[in-house]
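Scroll down for the structure; my scribbles are underneath it.
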Amino acid sequence: MATSVQTGKAKQLTLLGFFAITASMVMAVYEYPTFATSGFSLVFFLLLGGILWFIPVGLCAAEMATVDGWEEGGVFAWVSNTLGPRWGFAAISFGYLQIAIGFIPMLYFVLGALSYILKWPALNEDPITKTIAALIILWALALTQFGGTKYTARIAKVGFFAGILLPAFILIALAAIYLHSGAPVAIEMDSKTFFPDFSKVGTLVVFVAFILSYMGVEASATHVNEMSNPGRDYPLAMLLLMVAAICLSSVGGLSIAMVIPGNEINLSAGVMQTFTVLMSHVAPEIEWTVRVISALLLLGVLAEIASWIVGPSRGMYVTAQKNLLPAAFAKMNKNGVPVTLVISQLVITSIALIILTNTGGGNNMSFLIALALTVVIYLCAYFMLFIGYIVLVLKHPDLKRTFNIPGGKGVKLVVAIVGLLTSIMAFIVSFLPPDNIQGDSTDMYVELLVVSFLVVLALPFILYAVHDRKGKANTGVTLEPINSQNAPKGHFFLHPRARSPHYIVMNDKKH
């Protein structure tokens, strides 16, 4: 049976050090068009999600991650130890499954960029063309990862700087020049438009995109154990991350919102739309650079998708290690890639992609359903995280931990309940059709989302119920936790949701 090796970690991670290894999560360029559809109120949504959801998740996860014996294993360990192994298995499964669906909006963004580069609109508009192209890209990227992940983190680092950070900086700079020139602005930015119109429920649906942008912080919580002064530095690091996310996402989203009217924003290609308008206004003689920027964005998101293919499956591998999955899922190739888990995830992605792209028309509705489905699946894991934390506070107050949410039991419960209620609110509004989906499409939106969610929701519980867990998974594999001292180069440029939590050690070789 696979085993886990505990490695000593020097407690030398500072506030800025922790911020640096977590900061990659605040850049979400492919979500900017969705943010922009809410106009100036996107700032309100970012503040709401940051204060009422991101901070509670970060604080609750950090305390659970520092309980003696729970330092490794993440959500699986925390939920298993508070609610039981069935729920722990479900929680980590939802984290694995949401990645499978989360690939779809990212692939749509890639196709949007590629359609601009090749001047081939059908690639972003025709469902069949879109489906075939997305499947080819997905499986081609997967093939690059089956050979091992030795260079994945380095590729992600280059992709982050050249394909995400640089285009985002150019977008913001062009938008600033556009605004300074006195060009017409598509939105109003004042105290009235700061708040969304709460009388229109459809306007609140976009909140799910903002929640998605904050998801994944719990994956970095284990590094709290490496901090020299977690009680002081960790809450400050969370505040810094929230401020950085709000500032960058606000500027990025508003750069699109003030240039493209909300009802004209293409969620897959909105960034390229914006670059086209900005460049034609600021420097029409070099409008060809839009295709260069599109290529950078394309490479950035391709690198991101590639880096997400193996990491979550390695995280899920801990369940195969504990024989909560059939033995076939414990299979590793010679390069340390859990091939059955990876292929299973990509098969789910492929099936969902085919259904959503062709049933939803391959347009904004497909993008929105994929986005909402990703969020509601992941929220199921967060429900368990918050409930597990409440159980920890009420039933296990004496368990030793190195970080405590300051303020005592009452404050801890308030933080967890606020996070849980915000999760429930986001979950409910996810099933409401957005304002830009009208007529018969609203019924199709709800039906597709509900049916898809129920199918995915049932998978972990069915698998847990039918699998005989009495045997042992004889894998001959050792898991060595990754920390800030032994992490591979470029590891922390990956989004926390995409990082492998441990090395795979086989035949004395570390992968």
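Here the Cβ of each residue, glycine as well, is placed from N, Cα and C on the backbone.
Unsubstituted: the structure retains its original residues.
Listed in Swiss-Prot:
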- Met25 to Ala: 25% decrease in substrate transport (MUTAGEN)
- Tyr30 to Ala: At least 90% decrease in substrate transport (MUTAGEN)
- Leu212 to Ala: 70% decrease in substrate transport (MUTAGEN)
- Glu218 to Ala: At least 90% decrease in substrate transport (MUTAGEN)
- Glu304 to Ala: At least 90% decrease in substrate transport (MUTAGEN)
- His491 to Ala: Allows substrate transport at pH 6.5 (MUTAGEN)
- Arg497 to Ala: Allows substrate transport at pH 6.5 (MUTAGEN)
- Arg499 to Ala: Allows substrate transport at pH 6.5 (MUTAGEN)
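Distances between the Cα of Glu218 (mutagenesis position) and those of the mutagenesis positions Met25, Leu212, Glu304, His491, Arg497 are shortest for Arg497. Checking each of the mutagenesis positions (Glu304, His491, Arg499) against Met25 (mutagenesis position), the C-alpha distance stays within 10 Å for none of them. For Glu304 (mutagenesis position), the same-chain residues that are 6 or more apart in sequence and have a Cβ closer than 8 Å to its Cβ are Met106, Ala156, Gly159, Phe160, Gly163, Ile164, His495, Ala498. Spatial neighbours are here defined as Cα atoms within 10 angstroms of one another, and by that definition the neighbours of Arg499 (mutagenesis position) among the mutagenesis positions Tyr30, Leu212, His491 are His491. Cβ neighbour count for Arg497 (mutagenesis position) (all protein chains, 10 Å cutoff from its Cβ): 21. Between the CA atoms of His491 (mutagenesis position) and Leu212 (mutagenesis position) there is a gap of 21 Å. For Arg497 (mutagenesis position) paired with Tyr30 (mutagenesis position), the C-alpha to C-alpha distance reads 16 Å.
Among the mutagenesis positions His491, Arg499, the residue whose Cβ has the fewest other Cβ atoms within 10 Å is His491.
Counting every protein chain shown, the number of other Cβ atoms lying within 10 Å of the Cβ of Glu218 (mutagenesis position) is 23.
Separating the Cα atoms of Tyr30 (mutagenesis position) and Leu212 (mutagenesis position) is a whole-number distance of 12 Å.
Within the same chain, residues at least 6 positions away in sequence whose Cβ sits under 8 Å from that of Leu212 (mutagenesis position) are Glu31, Leu371, Thr374, Val375, Tyr378.
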